[in-house]
Amino acid sequence: IEVLLGSDDGGLAFVPGNFSVSAGEKITFKNNAGFPHNVVFDEDEIPAGVDVSKISMSEEEYLNGPGETYSVTLSEKGTYTFYCAPHQGAGMVGKVTVN
């Protein structure tokens, strides 16, 4: 599945913002905006036992331009919450359920 960082109208959002994947399915986050975004998984809102450092970008790491991507594959079933560090306060938060 491809998830856009930034809506087509310039909104600070993940598109889609709430989605499901199968365990082992690749998720590709793609910057859809002219400014930096990233994908940080919330260590308190992922399944127990998952190492957040293995799935998350760091808060200081960015996809700086349109078309830049970050991919991750989640193998543990459950719900994962993620956010864009610079825009979390503006509501740029998403959720993925792994089945």
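Glycine is no exception: its Cβ is also placed from the backbone N, Cα and C atoms.
Mean per-residue pLDDT, taken over the domain 'Plastocyanin-like' (1-99), amounts to 97. The domain 'Plastocyanin-like' annotation in Swiss-Prot covers 1-99.
In sequence order, Leu5, Gly6, Asn31, Tyr62, Leu63, Cys84, Pro86, His87, Met92 make up the list of same-chain residues 6 or more apart from His37 (Cu cation binding site) whose Cβ falls under 8 Å from its Cβ. The Cu cation binding site feature in Swiss-Prot is assigned to His37, Cys84, His87, Met92.
The note that Swiss-Prot attaches to the natural variant Ser58 to Pro is: In plastocyanin A''. For Ser58 (variant position), the Cβ neighbour count at a 10 Å cut-off comes to 10, with all displayed protein chains included.
The binding-site residues considered are Cys84, Met92; of these, Met92 has the fewest other C-beta atoms within 10 angstroms of its C-beta.
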